[in-house]
Every structure is written in structure tokens, then in C-alpha cells.
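Trainee: When I checked Swiss-Prot for this same protein, it listed these features:
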- Glu31, Glu34: Ca(2+) binding site (BINDING)
- Glu32, Glu62, His65: Fe cation 2 binding site (BINDING)
- Glu32, Glu62, His65: Fe cation 1 binding site (BINDING)
- Glu32 to Ala: Forms decamers in the absence of Fe(2+), no bound metal ions, 40% ferroxidase activity (MUTAGEN)
- Glu34 to Ala: Altered oligomeric state in solution (decamers and dimers), no metal ligand at this site. Increased ferroxidase activity, alone and encapsulated (MUTAGEN)
- Trp38 to Ala or Gly: Less stable oligomerization, cannot obtain crystals. Increased ferroxidase activity, alone and encapsulated (MUTAGEN)
- Glu62 to Ala: Forms decamers in the absence of Fe(2+), binds 1 Ca(2+) via E-34, loss of ferroxidase activity (MUTAGEN)
- His65 to Ala: No longer forms decamers in solution, a minor dimeric form is observed, binds 3 Ca(2+), 55% ferroxidase activity (MUTAGEN)
Amino acid sequence: MAQSSNSTHEPLEVLKEETVNRHRAIVSVMEELEAVDWYDQRVDASTDPELTAILAHNRDEEKEHAAMTLEWLRRNDAKWAEHLRTYLFTEGPITAIEAADTAGEGSGGDAAKGATAQGDGSLGIGSLKGEAALARPPRL
């Protein structure tokens, strides 16, 4: 996989800066996920409890790195953002969400049986504006 970070399919001179940066991010995610897989295997194979704990900790750090880079991709690529909003943090069959989304039934496909997603990027908590004012004691 190291070769992926040193090579592009097209000459660098013809690529936009944002394309090169996305390439860096994508390769980083690939490397982080590969490291997660390696650490998973080492955790399974280790017979020493302390080493197992260290390896599991290291694996989880790699997951954090992958998540951070995915967030960068979401913030810097509208199509990534659209797809991540459709599929992440939903319930129900993923393929049903995809079918509902491609049928034009909205982001996350609430029409998909059991699916829940907020197409507006919200966590579904709702607004707390005005509620703080109600909870405050009157000024004297």
C-alpha cells in the first residue's frame, strides 16, 4: 500500500491541488484501515494480556485517525458529504436506504423500512433555542 501514497494514475502536473489533497487523504484512510486490520490480527494472536491491551489501544488510535480523515474528506468534497449523510448513523438495511435514496425518497431514505437519518445533517436533537431563556430565573 505504500506505493499508493507515492503514485498517482495521472501526472501530478495535470492534477488540481484539491485532487492531490484528496488522494493524500484517501491513501491515509487506506493505510489507517490496513493498520486496524493488522492490529486486530495481532490482538487475536497475542497471548500476553498487557501486550494485547497495548495492541488494542494502538488499533483504536488508528480508527480515530481514519475517522478524522474521513471527516476531512466530508468537509472538502460535497459528494462525500452527501453519501456520508445518507448512510452513516442510520438504522435498517443499508441496501434499503440506498434503494430509497436512488428512488428519490430523500437522504437516508426514511422510506426504507426501519431507516432513520437526518438529511439536514442534524443529530435529530432539535433546537434548544429559547429553552434556556425559559429555564433562567428572572433578573432582579
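Numbers here mean position along the shown chain, with the first residue as 1.
Backbone N, Cα and C atoms are what each Cβ position is placed from, and that goes for glycine too.
If you look for the noted substitutions, you won't find them, since the model keeps the original residues.
Remember, it's a predicted structure, so these values are computed and weren't measured experimentally.
For each listed feature, how buried is it and what is near it?
Mentor: Glu62 (mutagenesis position) falls within a helical segment according to DSSP. Counting only same-chain residues six or more apart in sequence, the Cβ atoms lying under 8 angstroms from the Cβ of Glu62 (mutagenesis position) belong to Glu32, Leu33, Ala35, Val36, Tyr39.
A C-beta separation below 8 Å, combined with a sequence spacing of at least six in one chain, links His65 (mutagenesis position) to Ser28, Glu32.
Every protein chain considered, the tally of other Cβ atoms within 10 Å of the Cβ of Glu32 (mutagenesis position) stands at 20.
In the shown protein chains, 13 other C-beta atoms lie within 10 A of the C-beta of Glu34 (mutagenesis position). Under the DSSP three-state reduction, Glu34 (mutagenesis position) is assigned to helix.
Listed in sequence order, there are no same-chain residues at least 6 apart in sequence whose CB falls under 8 Å from the CB of Trp38 (mutagenesis position).
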Trainee: Is it possible to get the count of other C-beta atoms within 10 angstroms of the C-beta of Glu31 (Ca(2+) binding site)?
Mentor: 18
Trainee: Once Glu32, Glu62, His65 are set aside, which residues in the chain still have Cβ within 8 Å of the Cβ centroid of the Fe cation 2 site?
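Mentor: Going along the sequence, the neighbours come out as Ser28, Val29, Glu31, Leu33, Ala35, Val36, Glu61, Lys63, Glu64, Ala66, Thr69.
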